[in-house]
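Colleague: Pulled these from Swiss-Prot:
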type: BINDING; residues: VAL93, ASN119; note: substrate binding site
type: BINDING; residues: ARG174, ILE175, ASP195, PRO230, LEU231, HIS232, ALA233, GLY234, THR256, ASP282, HIS311, TYR312, SER313, GLY314; note: NAD(+) binding site
type: MUTAGEN; residues: PHE69 to Ala; note: 2-fold decrease in substrate affinity for formate, but no significant change in affinity for NAD. A significant reduction in catalytic activity compared to the wild-type
type: MUTAGEN; residues: ASN119 to His; note: 80-fold decrease in substrate affinity for formate and a 1250-fold decrease in substrate affinity for NAD. A significant reduction in catalytic activity compared to the wild-type
type: MUTAGEN; residues: ILE175 to Ala; note: 2-fold decrease in substrate affinity for formate and a 12-fold decrease in substrate affinity for NAD. A significant reduction in catalytic activity compared to the wild-type
type: MUTAGEN; residues: ARG258 to Ala; note: No catalytic activity
type: MUTAGEN; residues: CYS262 to Ala; note: Slight increase in substrate affinity for formate but no change in affinity for NAD, 9 degrees Celsius decrease in thermal stability compared to the wild-type, greater stability at a higher pH compared to the wild-type; when associated with S-23
type: MUTAGEN; residues: GLN287 to Ala; note: 2-fold decrease in substrate affinity for formate and 3-fold decrease in substrate affinity for NAD compared to the wild-type; when associated with A-311
type: MUTAGEN; residues: LYS360 to Ala; note: Exhibits no change in substrate affinity for formate, but shows a 4-fold decrease in substrate affinity for NAD implying that L-360 side chain forms strong interactions with the cofactor. A higher reaction rate is observed at an acidic and basic pH values
type: VARIANT; residues: GLU53 to Val; note: In strain: 2.2159 and NCYC 1513
type: VARIANT; residues: LEU79 to Ile; note: In strain: 2.2159 and NCYC 1513
type: VARIANT; residues: LEU87 to Ser; note: In strain: ATCC 56294 / CBS 8030 / CCRC 21757 / NRRL Y-17325
type: VARIANT; residues: LYS108 to Arg; note: In strain: 2.2159
type: VARIANT; residues: ILE145 to Asn; note: In strain: 2.2159
Amino acid sequence: MKIVLVLYDAGKHAADEEKLYGCTENKLGIANWLKDQGHELITTSDKEGETSELDKHIPDADIIITTPFHPAYITKERLDKAKNLKLVVVAGVGSDHIDLDYINQTGKKISVLEVTGSNVVSVAEHVVMTMLVLVRNFVPAHEQIINHDWEVAAIAKDAYDIEGKTIATIGAGRIGYRVLERLLPFNPKELLYYDYQALPKEAEEKVGARRVENIEELVAQADIVTVNAPLHAGTKGLINKELLSKFKKGAWLVNTARGAICVAEDVAAALESGQLRGYGGDVWFPQPAPKDHPWRDMRNKYGAGNAMTPHYSGTTLDAQTRYAEGTKNILESFFTGKFDYRPQDIILLNGEYVTKAYGKHDKK
C-alpha cells in the first residue's frame, strides 16, 4: 500500500533528539516497520497548494497520516482526487482539518481515526501553564531580564494570583476535565464549565465544578476562561466580537483547542481595548501561522498580555511517544484486516460517523 505521511521538518533538531518522532526525519519511528512489510512510504512537509508533494501523491494514496501540529488539510477537492484512499490517521488528537462531513455525506468508504488520549495530559498542563504565564505577567518580566533591565513596578502593576479567581472551561471532556483537576490546588473561588452534556455527578463533585448552560452567562462570571472544545460547525468562530463583549472586563482567555474557534481580529481588538487583559495558547489558523497574523504582535495597554506559542502543547516528547505508538497500532489493525480499533479512536468508520464530537450526522 502507498502511505503518505505529512509532518513538519525538524532539521538539526531531529538529530538532537531521536524521540522527536513527529518530524519528517524520524517518520513517527515507523519507516522501517512499513518497509519490512512491503509498503511504500512517502514522507513530506510540503502540503500547501495544488503543486505540493501532498497533492502529487494523493491520487494513488491508500493511507494518509497527518497531525494537528502540521495539518494536512484534507479538503473536498483533495478527497475528490483521492480515488484509492481508505484510511486517514491523525497522529495526535483533533480531526477538524479533515472534511469529515463531505466523506460522510458522499458515501466515501474512508475511515478516519485519531490517537485519542495520547496528549490530553500534555495539553492540560499547557493550559495551566499559560494561565500562570498570563495572570502572573511572566512574559514581560522575563523579557526585562533578557534585555538586561530591572523594573519591578512595570511588571507588578499587571500581575495577579490565580487563587480566589473564578475560572471557566468551555468544554469539559478529556482535556477540560483534567484542567479542572489541576486547578483545584490553586484554591480558585469557583470552577465553572460549559458543555453540551453534564458531567457525571461524582465527577462534578470531585472537582467542585458547577455547570453553566448558557455560554454568555458563563463568560460573564469568569476571571479566566479556557477553551477545551473540538472545532466543528458549532464552535467555529464561537469566540467573536459579540461574545467577547459579554466577558468580564479584563478577563484572561486561554485557547489550546483550535485557533479557528476564535475570530483572530476580534481577539486582538479585545486585548488592545482592555476587554481582555490577556490571551494565550498555541493554536492558530492556518498553521503554520502567517508572519502577519494579528496574534503575533498584539498587546494590552501595558505592552503585555500575549502568551502565544507555536502549536506544541500536545507534542511533547512524552506525547510523541504515545501518538507514534498509537498510530502504529491503528495501522497494524488495518493491515491485518482485524479492524479491532480502540472505539474511542474512531471518528469515521467506512464513511459513517462513530463519534458525537464531530459532524452533522445527517447523511442525505
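Even glycines carry a Cβ here, placed using N, Cα and C.
Although substitutions are noted, the structure shown does not include any of them.
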Colleague: Provide, as an integer number of angstrom, the distance between the C-alpha atoms of ASN119 (mutagenesis position) and ALA233 (NAD(+) binding site).
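Modeller: Rounded to the nearest whole number, the Cα-Cα distance is 23 Å.
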Colleague: Are any of GLU53, PHE69, ARG174, THR256, HIS311 (the recorded positions) within 10 Å of GLN287 (mutagenesis position) when you go C-alpha to C-alpha, and if so which?
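Modeller: Near GLN287 (mutagenesis position), where near means Cα within 10 Å, the recorded positions are PHE69, HIS311.
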Colleague: Here's one to test understanding: among the recorded positions GLU53, PHE69, VAL93, LYS108, CYS262, whose C-alpha is closest in space to the C-alpha of SER313 (NAD(+) binding site)?
Modeller: PHE69
Colleague: For a quick check of understanding: given the listed NAD(+)-binding residues ARG174, ILE175, ASP195, PRO230, LEU231, HIS232, ALA233, GLY234, THR256, ASP282, HIS311, TYR312, SER313, GLY314, what is the maximum Cα-Cα distance in angstrom, as an integer?
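Modeller: Site span for NAD(+), by Cα atoms: 25 Å.
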Colleague: Can you count the other CB atoms that lie within 10 A of the CB of LEU87 (variant position)?
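Modeller: For LEU87 (variant position), the 10 Å Cβ neighbour count is 21.
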Colleague: Tell me whether LEU79 (variant position) sits in a helix, a strand or coil according to DSSP.
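Modeller: DSSP call for LEU79 (variant position): helix.
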Colleague: Which of THR256, GLN287 (the recorded positions) has the most other Cβ atoms within 10 Å?
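Modeller: Comparing the recorded positions THR256, GLN287, the most crowded Cβ belongs to THR256.
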Colleague: Neighbour count first, Cβ atoms within 10 Å, every protein chain included; then name which of LEU79, VAL93, LEU231, CYS262 tops the list of recorded positions.
Modeller: CYS262
Colleague: Can you count the other CB atoms that lie within 10 A of the CB of ASN119 (mutagenesis position)?
Modeller: 26
Colleague: Would you mind listing, in sequence order, the residues at least six apart from LYS108 (variant position) in the same chain with a Cβ closer than 8 Å to its Cβ?
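Modeller: In sequence order, LEU79, LEU85, TYR102, GLY351 meet the Cβ cut-off.
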Colleague: Could you list the residues of the same chain, at least six apart in sequence, whose Cβ is under 8 A from the Cβ of ASP195 (NAD(+) binding site)?
Modeller: GLY171, ALA172, GLY173, GLY176, ARG211
Colleague: Long-range neighbours only, meaning 6 or more apart in sequence with Cβ under 8 Å: which ones does HIS311 (NAD(+) binding site) have?
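Modeller: Result: PRO68, PHE69, ASP282, VAL283, TRP284, GLN287.
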